[in-house]
Amino acid sequence: MPAHMLQEISSSYTTTTTITEPPSGNLQNGREKMKKVPLYLEEDIRPEMREDIHDPSYQDEEGPPPKLEYVWRNIILMALLHVGALYGITLIPSSKVYTLLWGIFYYLISALGITAGAHRLWSHRTYKARLPLRIFLIIANTMAFQNDVYEWARDHRAHHKFSETHADPHNSRRGFFFSHVGWLLVRKHPAVKEKGGKLDMSDLKAEKLVMFQRRYYKPGLLLMCFILPTLVPWYCWGETFLHSLFVSTFLRYTLVLNATWLVNSAAHLYGYRPYDKNIQSRENILVSLGAVGEGFHNYHHAFPYDYSASEYRWHINFTTFFIDCMAALGLAYDRKKVSKAAVLARIKRTGDGSHKSS
């Protein structure tokens, strides 16, 4: 792939910023520079944002990893939550239809708070959102209860920059269970604290809405993740409190959590690597179904600045559909999308041969 790429930006707020190849006159110059420019610096179209670009210069120190320090509070609470979710499954046949629809609705909205909000907007800056959309996404993110946006984005940027090392919060080289949920049940590796603490998070520190959520996160999550989804079915259509709590709240919350976690575990262990065979992330359609579009993970790690997190936009990608709808309403803009030429060049250079164009 050429070392330099140009942006085509229209004055319209609904435009998509596209990475394109340089004019033909620059091809030879581009090839010469390719020899000098590291792969991880070639392709970013956000000069103001580099904290999520993989840094291959960082390597784990030799020697045995530190002993795991279990966080028993998290272990007990997570176990109880999953037991509650299993009981919720048994209550599904006797639940009211409105309760099930409410659970699905709450699942989708809270999932968007992670995918369109914490992930594609605030972690990667792949598009921009006007205030009404940012307010919606911060509320949806609070509904999901997966840490506040600031902490989620810091961990995720570290995951990309130091992927598959001890500085990666959910390093998949430590196994499926660790990358899925185990990383939340133990103290963070010292490298995660060290490297994560050095990341530039000034963009989020400067965003008042993100800092407001962080300041009031505990009461916010109690209201939006637990109290509201339980009270609405109970009060509005006479569902039993038991069904409201265990189906609408515990089961729904557990499903959203595991859908997100599968991106960290299954999508780093199972699937093809059509864009870059040198990284662990994979294309996993089943993960995309549950995580509303986040399973095209080899593409996402190859091009973390693409707002679609996929080559194919709406294909099994409800999050991209949502962002495009918001763009049509004028609430999302400056959506960054990698050009077809750039994608094909990357496939040819580093793909595993599984792409249909190969």
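Every residue, even glycine, has its Cβ placed from backbone N, Cα and C.
At each noted site, the model still has the original residue.
Residue environment of ASN74 (substrate binding site) contains 13 other Cβ atoms, counted within 10 Å of its Cβ in all protein chains. Look at Swiss-Prot and you will find ASN74, ASN147, ARG154, ASP155, ARG187, LYS188, TRP261 tagged as substrate binding site.
Long-range C-beta contacts of HIS119 (mutagenesis position), restricted to its own chain and to partners at least six residues apart, with a cutoff below 8 Å, comprise TRP152, HIS156, GLU294, ALA309. According to Swiss-Prot, the mutagenesis experiment HIS119 to Ala carries the following note: Abolishes enzyme activity.
Every protein chain shown contributes to the tally, and the Cβ of HIS156 (mutagenesis position) ends up with 21 other Cβ atoms within 10 Å. Positions annotated as Fe cation 1 binding site by Swiss-Prot, on the basis of similarity to another entry: HIS119, HIS124, HIS156, HIS160, HIS300.
Residues near HIS124 (mutagenesis position) in space but far in sequence (CB under 8 A, at least 6 apart, same chain), listed by position: MET49, ASP52, PRO304, TYR305. Among the mutagenesis entries in Swiss-Prot is HIS124 to Ala, noted as: Abolishes enzyme activity.
According to Swiss-Prot, the mutagenesis experiment HIS156 to Ala carries the annotation: Abolishes enzyme activity.
The annotation that Swiss-Prot gives for the mutagenesis experiment ARG157 to Asn reads: No effect on enzyme activity. Taking Cβ-Cβ distances under 8 Å and a sequence gap of 6 or more within the same chain, the neighbours of ARG157 (mutagenesis position) are GLU51, ASP52, SER123, LEU199, MET201. The secondary structure of ARG157 (mutagenesis position), as reduced to three states from DSSP, is helical.
Per Swiss-Prot, Fe cation 2 binding site is recorded for HIS159, HIS268, HIS297, HIS301, and the stated evidence type is similarity to another entry. Neighbours of HIS297 (Fe cation 2 binding site), defined as other CB atoms within 10 A of its CB across all chains, total 28.
Quoted from Swiss-Prot, the note on mutagenesis experiment HIS166 to Ala is: No effect on enzyme activity. Long-range Cβ contacts of HIS166 (mutagenesis position) within its own chain (separation 6+, distance under 8 Å): ASP60, GLU61, PRO65, HIS189, PRO190, ALA191, VAL192.
Mutagenesis annotation in Swiss-Prot: HIS170 to Ala, described as No effect on enzyme activity; when associated with H-173; the structure shown retains the original residue. Under the DSSP three-state reduction, HIS170 (mutagenesis position) is assigned to coil, being neither helix nor strand. Around HIS170 (mutagenesis position), taking its Cβ as the centre, 23 other Cβ atoms fall within 10 Å, counting all chains.
For the mutagenesis experiment ARG173 to His, the note given by Swiss-Prot reads: No effect on enzyme activity; when associated with A-170. Of all Cβ atoms in the protein chains displayed, 15 besides its own lie within 10 Å of the Cβ of ARG173 (mutagenesis position).
In sequence order, the list of same-chain residues 6 or more apart from HIS315 (mutagenesis position) whose Cβ falls under 8 Å from its Cβ is empty. According to Swiss-Prot, the mutagenesis experiment HIS315 to Ala carries this note: No effect on enzyme activity.
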Compute the C-alpha separation of HIS170 (mutagenesis position) from HIS159 (Fe cation 2 binding site), stating it in Å without decimals.
7
Give the sequence-ordered set of same-chain residues, not counting HIS159, HIS268, HIS297, HIS301, with Cβ within 8 Å of the centre of the Cβ atoms defining the Fe cation 2 site.
HIS160, SER163, SER172, VAL263, ASN264, ALA267, ILE279, GLN280, SER281, ASN298, HIS300
Provide, as an integer number of angstrom, the distance between the C-alpha atoms of ARG154 (substrate binding site) and HIS160 (Fe cation 1 binding site).
10
Would you mind listing, in sequence order, the residues at least six apart from ASP155 (substrate binding site) in the same chain with a Cβ closer than 8 Å to its Cβ?
ASN147, PRO169, VAL192, GLY196
Go through ARG154, HIS160, ARG187, HIS268, HIS300, the listed binding-site residues, and name the one with the sparsest Cβ surroundings, counting other Cβ atoms within 10 Å.
ARG187
Sparsest Cβ surroundings (other CB atoms within 10 Å) among the binding-site residues HIS159, HIS301:
HIS301
